[in-house]
Amino acid sequence: MVSFISISQGVSLCLLVSSMMLGSSAVPVSGKSGSSNTAVSASDNAALPPLISSRCAPPSNKGSKSDLQAEPYNMQKNTEWYESHGGNLTSIGKRDDNLVGGMTLDLPSDAPPISLSSSTNSASDGGKVVAATTAQIQEFTKYAGIAATAYCRSVVPGNKWDCVQCQKWVPDGKIITTFTSLLSDTNGYVLRSDKQKTIYLVFRGTNSFRSAITDIVFNFSDYKPVKGAKVHAGFLSSYEQVVNDYFPVVQEQLTAHPTYKVIVTGHSLGGAQALLAGMDLYQREPRLSPKNLSIFTVGGPRVGNPTFAYYVESTGIPFQRTVHKRDIVPHVPPQSFGFLHPGVESWIKSGTSNVQICTSEIETKDCSNSIVPFTSILDHLSYFDINEGSCL
């Protein structure tokens with residue numbers, strides 16, 4: 001159990017925390033565009049298409065214990081550097097509001113400079129670090145912008161596609177449905193772009209500010225589709241509250257537009273839900289495959305255990321996760337609690353054009369893991385100069 005109290009500047013992770021505290025036994029209440037109904041577990045819901053057994057096979061790659069050492073390795077290395085240069089992490093940790101999961105909420109002024117972190121072409125377990133191309137950065141920026149639109153009340157629940165980021169990234173977008181749950185405030189929408197030939201499924205993240213937060217619990221729940229896989233109980237519960245609202249809508253859109261691709265995205269908690277949704281779509285909808293289904297997350301937390309991470313990798317579904325500088329959220333729940341990121345990481349190291357890609361499909365000690373435990377809540381609020389958490 002980890003606790004921290006109010007943050008004087010920046011955002012709290014209020015909705016993220018509510019999901020972290022939400023157990024699988026919670027009673028979910030959800031609704032589509034203002035209506036309300038009771039949702040049940042996605043894994044047990046007869047209204048959903050059945051699981052495709054061949055798409056739920058446990059991963060053959062069992063990984064290694066070293067996969068869970070990337071973050072602890074850098075925490076020790078960077079803490080030693082910090083203390084050898086006169087810093088005192090022990091004094092920072094004396095107040096619960098300074099650390100969460102061992103990570104700093106507010107960056108110390110004398111933290112190790114980010115320039116000491118991984119550089120391009122450096123080797124690590126399972127891949128290398130390369131510089132993102134201009135085209136790749138434009139793509140990452142686009143999905144950060146689309147994820148930001150979910151914070152606009154005019155979009156969810158307003159059903160209006162008229163915000164600044166809306167018109168910038170998908171000018172011909174048509175909202176098919178919005179969805180929301182009352183218990184965990186899970187929100188999102190399904191959007192179609194005929195020019196881009198794309199069906200978007202977008203989840204809203206955290207947007208509550210300056211609140212007191214205590215007793216974050218990192219509980220696992222069995223991930224029923226895949227033997228041995230476990231995911232965060234709160235993330236799964238919050239996701240399951242809305243699956244009935246969006247799933248048939250995506251299916252209807254695929255039937256009407258069979259050549260369109262499906263892209264799932266979200267920021268913060270929305271990133272966790274996007275990953276779960278992407279896997280659910282792949283496991284139940286035979287028309288979707290790595291050729292027409294992709295997942296892009298922005299500042300998303302860790303979702304599951306190593307078996308879940310290796311399973312996501314084994315599906316072949318393209319999964320790109322973007323992390324801004326020292327954003328703390330991608331480092332919770334901590335690796336030390338048994339959580340592991342799947343996906344190719346794109347790390348905004350500085351500015352908006354210095355972006356590194358860790359090519360491994362499982363997180364390594366490079367990219368954003370290279371700066372722990374010196375993280376910051378402020379870097380969670382902006383990606384590629386796009387405000388995340390507010391509609392601007």
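The backbone N, Cα and C atoms fix where each Cβ goes, and this holds for glycine too.
If you look up Swiss-Prot, you'll see Ser268 marked as active site, nucleophile, on the strength of a curator's inference.
Long-range Cβ neighbours of Asp327 (active site, charge relay system) (same chain, at least 6 residues apart, Cβ-Cβ under 8 Å): Gly299, Ser368, Thr375, Ser376, Asp379, His380. The active site, charge relay system annotation in Swiss-Prot covers Asp327 (among others).
If you look up Swiss-Prot, you'll see His380 (among others) marked as active site, charge relay system, on the strength of a curator's inference. His380 (active site, charge relay system) falls within a helix when secondary structure is assigned with DSSP.
Annotation source Swiss-Prot lists Ca(2+) binding site at Asp379, citing similarity to another entry.
For Glu313 (mutagenesis position), the number of other Cβ atoms no farther than 10 Å from its own Cβ, over all displayed protein chains, is 20. For the published mutagenesis Glu313 to Val, Swiss-Prot gives the following note: Increases the optimum temperature to 50 degrees Celsius.
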Length of the line joining the Cα atoms of Glu313 (mutagenesis position) and Ser268 (active site, nucleophile), in Å: 21
CB contacts for Ser268 (active site, nucleophile) [other CB atoms within 10 A, all chains]: 30
Cβ packing number for Asp379 (Ca(2+) binding site), 10 Å threshold: 21
